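Features as listed in Swiss-Prot:
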MUTAGEN   Arg182 to Ala, Glu, Lys or Leu  Strongly decreased leucine transport activity
MUTAGEN   Cys210 to Ser  Abolishes dimerization, leucine uptake and interaction with beta-1 integrins
MUTAGEN   Asn365 to Gln  Impairs both the stability and the trafficking of SLC3A2 to the plasma membrane; when associated with Q-381; Q-424 and Q-506
MUTAGEN   Asn381 to Gln  Impairs both the stability and the trafficking of SLC3A2 to the plasma membrane; when associated with Q-365; Q-424 and Q-506
MUTAGEN   Asn424 to Gln  Impairs both the stability and the trafficking of SLC3A2 to the plasma membrane; when associated with Q-365 Q-381 and Q-506
MUTAGEN   Cys431 to Ser  No effect on dimerization, leucine uptake or interaction with beta-1 integrins
MUTAGEN   Asn506 to Gln  Impairs both the stability and the trafficking of SLC3A2 to the plasma membrane; when associated with Q-365 Q-381 and Q-424
MUTAGEN   Lys532 to Glu  Strongly decreased leucine transport activity
Amino acid sequence: MELQPPEASIAVVSIPRQLPGSHSEAGVQGLSAGDDSELGSHCVAQTGLELLASGDPLPSASQNAEMIETGSDCVTQAGLQLLASSDPPALASKNAEVTGTMSQDTEVDMKEVELNELEPEKQPMNAASGAAMSLAGAEKNGLVKIKVAEDEAEAAAAAKFTGLSKEELLKVAGSPGWVRTRWALLLLFWLGWLGMLAGAVVIIVRAPRCRELPAQKWWHTGALYRIGDLQAFQGHGAGNLAGLKGRLDYLSSLKVKGLVLGPIHKNQKDDVAQTDLLQIDPNFGSKEDFDSLLQSAKKKSIRVILDLTPNYRGENSWFSTQVDTVATKVKDALEFWLQAGVDGFQVRDIENLKDASSFLAEWQNITKGFSEDRLLIAGTNSSDLQQILSLLESNKDLLLTSSYLSDSGSTGEHTKSLVTQYLNATGNRWCSWSLSQARLLTSFLPAQLLRLYQLMLFTLPGTPVFSYGDEIGLDAAALPGQPMEAPVMLWDESSFPDIPGAVSANMTVKGQSEDPGSLLSLFRRLSDQRSKERSLLHGDFHAFSAGPGLFSYIRHWDQNERFLVVLNFGDVGLSAGLQASDLPASASLPAKADLLLSTQPGREEGSPLELERLKLEPHEGLLLRFPYAA
């Protein structure tokens, strides 16, 4: 019979002890006859051997248990008979022997019960017939551990591939097939590499060139803010450098880049001897106050430009009879205040200074000799283009403020003519834009055009220059007893405490700061756009026709976002007929542009507007933007 063990099974082979109950009586007789306990045990074992020799079938596990129980009863009965027939001493000795023997036999019998339960699995190694079972020493299967592989996959894994040896690998690598394959792959690699290199070269060659950014100074990046009268700027009962220091946060909110301050030096009206450009008038503060103001302004990225116009309290700003003396004083003052840390200077009314061009050239050399980052501003009341150009010819980096645009009238065509003529005459020179050298916008413009001019000044190529109060539309004519050139700044409704109702909330800084549609809010937005957009910072300028009464132009720089400005100076609504034929290919107009802001309320900002159907309200200005298109 072929042995078929289960997976990972263990075959058990043992020789059990049998205590058949049918032959236990002989053991009892031996005990009752006075034999010792060893004889009784021997009889029980002998009876078991006789049972094995008889050839009877092996009892089952339950029968074995019955036999063991019957045998135990017989042994107990034999013990009782022994007690009845023996003397006490012998009884005690026999009792101890029987008790020990029974304890040992009981322990053995319990183990035999456990072994007999496994009997069906313990068959003879060679059980061809029942006769073989009669042999007392018949061989039975013992405990044999057989380890069987779990499955064929495990057997296959045992014989896994260990790879080629070095000699085998070299032999295969040198075969003709692999040699051809390696050459083919190497050729494909270099062809791919050369293709990518050629593609990169083509992209670089055909890509549009990025324009080099022009060198820019700090005054190129934003507006300048003039405070000619400290007392008027700070209001009644104030007007010193310490008070101005407290207003620097307000100037910072306007996003202005420079503060044009003063004059604040000592000046006796029309007395050159009592005019000291090196000393600060005690009414305004001390040198220490000025130094503190400089440090605080620099922390807020605001540059300080000092006005050194000598006779600012007199009739003639330059003491016409003592020009050389005054020129020497100015020269000394430039060197002194440069050392003190100022960022530039302003001199006004230079049309009253004899040989102004030569003096300006000398002062410019002193300023630039100290640092290229220092600025000189000259102011004139002239609106004549030729006179303005004569002042600019010999002074390359001079920034000039004038009344040139104050004669613009109220038509878009005339304003367009003035701007384009000025830009063409000055060429590549950096310009500045204002309506005067010191006065407010309201001195030249009606209230309905203030927003329009703010938009224009912030978007023309150059530096916009404003006076304090221009951001809120400060109008001296609307205030009782105020001078035209320096009215009191309206911070809140308490600016005129002696005249109740003289100032309304919408006229003040406080009231307009809370109104997103106010002139002040528009000023701040335009100033912010002007300082961060490349096209507005140093972009090209192209004016083009848009229809009667309109002034339109485009600002663009390289591949940056473009800005379109359309201004309606008229008193009626107009339709803009934007003619892109006037523009170069680099400044072509799209069909639509997004509205960035309008000077009039009611338009949805960010909405696309069709340029062919563009309509403007009276005195409305639009700032639109559109992306670069190759």
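Including glycine, each Cβ sits where the backbone N, Cα and C put it.
This view paints the features noted in Swiss-Prot onto the structure.
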residue : record               : Cβ contacts under 8 Å, 6 or more apart
Arg182  : mutagenesis position : none
Cys210  : mutagenesis position : Asp558, Gln559
Asn365  : mutagenesis position : none
Asn381  : mutagenesis position : Asp349, Glu351, Ser402, Ser403, Ser436, Gln437
Asn424  : mutagenesis position : none
Cys431  : mutagenesis position : Tyr422, Leu423, Leu460, Pro461, Gly462, Thr463
Asn506  : mutagenesis position : Gln512, Asp515, Ser518
Lys532  : mutagenesis position : none
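A coil conformation is recorded for Asn381 (mutagenesis position) in the three-state DSSP classification, outside any helix or strand. DSSP assigns Arg182 (mutagenesis position) to a helix.
DSSP assigns Asn424 (mutagenesis position) to a helix.
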